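Novice: Before we start, here is the structure in question, set down as structure tokens.
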Amino acid sequence: MTLEEVRGQDTVPESTARMQGAGKALHELLLSAQRQGCLTAGVYESAKVLNVDPDNVTFCVLAAGEEDEGDIALQIHFTLIQAFCCENDIDIVRVGDVQRLAAIVGAGEEAGAPGDLHCILISNPNEDAWKDPALEKLSLFCEESRSVNDWVPSITLPE
């Protein structure tokens, strides 16, 4: 039996539960960040925030559905944002359901159209470290993913 086979046997139920936990934590974090007014939505808006104050950004969500796979410009933006986040120790995840993300965050005046939800940044509301349990859970999830060379893990949001 190879190491991959042993790992595959042990981690299938664990990884499913881990993924569901991360999805629920992301849902909670998005709602909490929106309530506190520390959520930035949109690729260009996020790039501006990352350029001006990267030390204040705590988490990044990249969202793209199947219809966005052919959008070369969006993929280039994602690559640049991922590189910037990795360089500045900002945890980052991918979500494959932009419509579900729009339902959680809401496409209000702040977010604009659902097309503006391809990148979401969560910032600290003030100078003090933000102690959100969902953020801590997601940071641990990202750290565990990086330990197995999954630098931008994908998360499925709960229904």
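Residue numbering: from 1, along the chain as shown.
Placement of Cβ uses the backbone N, Cα and C atoms for every residue, glycine included.
Ala47 to Arg appears in Swiss-Prot as a mutagenesis experiment; the accompanying note says: 30-fold reduction in homodimerization affinity and 90% decrease in growth inhibition activity and ability to stop cell cycle; when associated with E-77, E-80 and R-83. Swiss-Prot lists Ile76 to Glu among its mutagenesis entries, and the accompanying note reads: 30-fold reduction in homodimerization affinity and 90% decrease in growth inhibition activity and ability to stop cell cycle; when associated with R-47, E-80 and R-83. Mutagenesis annotation in Swiss-Prot: Leu80 to Glu, described as 30-fold reduction in homodimerization affinity and 90% decrease in growth inhibition activity and ability to stop cell cycle; when associated with R-47, E-77 and R-83; the structure shown retains the original residue. Among the mutagenesis entries in Swiss-Prot is Ala83 to Arg, noted as: 30-fold reduction in homodimerization affinity and 90% decrease in growth inhibition activity and ability to stop cell cycle; when associated with R-47, E-77 and E-80. Looking at Swiss-Prot, you'll find the mutagenesis Glu87 to Lys noted as follows: Reduced growth inhibition activity; when associated with K-89. Quoting Swiss-Prot on the mutagenesis of Asp89 to Lys: Reduced growth inhibition activity; when associated with K-87.
Give me the local environment of each listed feature.
Specialist: Note on Ala47 (mutagenesis position): other Cβ atoms within 10 Å of its Cβ, all shown chains, come to 17.
Proximity of Ile76 (mutagenesis position) to non-local residues of its own chain (separation of 6 or more, Cβ distance below 8 Å) is seen for none.
A sphere of 10 angstroms centred on the C-beta of Leu80 (mutagenesis position) encloses 13 other C-beta atoms. DSSP assigns Leu80 (mutagenesis position) to a helix.
Within 10 Å of the C-beta of Ala83 (mutagenesis position) there are 10 other C-beta atoms, taking all protein chains into account.
DSSP assigns Glu87 (mutagenesis position) to a helical segment in the three-state reduction. When other Cβ atoms within 10 Å of the Cβ of Glu87 (mutagenesis position) are tallied across all protein chains shown, the result is 9.
Residue environment of Asp89 (mutagenesis position) contains 9 other Cβ atoms, counted within 10 Å of its Cβ in all protein chains.
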Novice: In which DSSP state, out of helix, strand and coil, do we find Ala47 (mutagenesis position)?
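Specialist: It is helical.
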Novice: Express the distance between the Cα positions of Leu80 (mutagenesis position) and Ala47 (mutagenesis position) as a whole number of Å.
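Specialist: About 9 Å separate the Cα atoms of these two residues.
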